[in-house]
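Each remark here refers to the structure printed beneath this line.
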Amino acid sequence: MPVKVCLIFAGGTGMNVATKLVDLGEAVHCFDTCDKNVVDVHRSVNVTLTKGTRGAGGNRKVILPLVRPQIPALMDTIPEADFYIVCYSLGGGSGSVLGPLITGQLADRKASFVSFVVGAMESTDNLGNDIDTMKTLEAIAVNKHLPIVVNYVPNTQGRSYESINDEIAEKIRKVVLLVNQNHGRLDVHDVANWVRFTDKHNYLIPQVCELHIETTRKDAENVPEAISQLSLYLDPSKEVAFGTPIYRKVGIMKVDDLDVTDDQIHFVINSVGVVEIMKTITDSKLEMTRQQSKFTQRNPIIDADDNVDEDGMVV
């Protein structure tokens, strides 16, 4: 029998978020290219490091050929599950490669999954990785004929990394609640059809899509052009249909479920949200590049008449 849910964390960001969810124990699987992000609390979860790597240094091109051949072995450590949650940074070097490669393998398994991704906004280098990783996910969606559903959290400047990790962990717990198979009127196939909506509606073009997680009907209604919608209610009398989704299902949470913290939660998937994500990333990179173009290029301090030998020594 497959387990209900498996959580996969890749790269430094994934490893950090995993520290907030170690209480989930055996359900948590962490992957990285070096041991520098491994801390004591990771001992209670599954951690696998790639062989022959010492980190990526933010360079996706360098790490890709080193880890790609190892993906089948990594996947062998991941159990069969009814639902998978993947978490990584778009802008790093390790997670932005491991995450999409694992995602592609999950698609081949015909698995149901969503990803939580962090947009790294710290530098033009990170932003370039953000763009390339999003394009990678779009290519995977097309190649695998499956929507790749992501919840995107931008790492905006001035915000602490810890607060971002907390936000992602809280959202992940809501998805874990969604797929715990403890809700009335909601079965495993309802969840699968929600996230893999092109299986049933194959006229829709598989693309990267955005997952919105809202705890009020008003906020859920404000998600534009909702494609697929799944709602949980604690009180069934509060259920009200809204929007114009192609797919909609409802689950009724149980009062005695200790994981329930909200009286309603809405999980809404759309495609147009990705347009705004890409615009934000691209505009941020252009603005940062514009500011960098103003940097002063100083004159060299070596004079033409300096005696410089073949080792660069000035004597």
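Yeah, the Cβs are placed from backbone N, Cα and C, and that goes for glycine too.
None of the substitutions listed is reflected here, since the structure keeps the original residues.
According to Swiss-Prot, the protein has these features:
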- Gly12, Thr13, Gly93, Ser94, Gly95, Asn165: GTP binding site (BINDING)
- Asp187 to Ala: Impaired GTP hydrolysis and polymerization dynamics (MUTAGEN)
- Asp190 to Ala: Impaired GTP hydrolysis and polymerization dynamics. Reduces critical concentration for polymerization, filaments no longer depolymerize. Encased viral DNA stays at cell poles. Empty phage capsids are immobile, probably on PhuZ filaments (MUTAGEN)
- Arg217 to Ala or Asp: Complete loss of ability to form filaments (MUTAGEN)
- Asp235 to Ala: Blocks filament assembly (MUTAGEN)
- Asp259 to Ala: No visible effect on filament formation, viral capsid movement capsid filling or phage DNA rotation (MUTAGEN)
- Asp263 to Ala: No visible effect on filament formation, viral capsid movement capsid filling or phage DNA rotation (MUTAGEN)
- Asp303 to Ala: 60% loss of ability to form filaments (MUTAGEN)
- Asp305 to Arg: Complete loss of ability to form filaments (MUTAGEN)
- Asp305 to Ala: Almost complete loss of ability to form filaments (MUTAGEN)
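Between the binding-site residues Thr13, Ser94, Asn165, the minimum number of other C-beta atoms within 10 Å of a residue's C-beta occurs at Asn165. Distance noted between the C-alpha atoms of Gly95 (GTP binding site) and Asp187 (mutagenesis position) is 32 Å. The recorded positions recorded for this entry are Gly12, Arg217, Asp259, Asp305, and the Cα of Asp259 lies nearest to that of Asp187 (mutagenesis position). Note on proximity: of the binding-site residues Gly12, Thr13, Asn165, the one nearest Asp259 (mutagenesis position) is Asn165, by Cα distance. Spacing of Asp190 (mutagenesis position) relative to Thr13 (GTP binding site) is 31 Å (Cα to Cα, whole number).
Asn165 (GTP binding site) sits 25 Å from Arg217 (mutagenesis position), taking the C-alpha atoms as the reference points.
Considering only the mutagenesis positions Arg217, Asp303, Asp305, Thr13 (GTP binding site) has Arg217 as its nearest partner by CA-CA distance. Listed mutagenesis positions: Asp187, Asp259, Asp305. The one with the lowest count of other Cβ atoms within 10 Å of its Cβ is Asp305.
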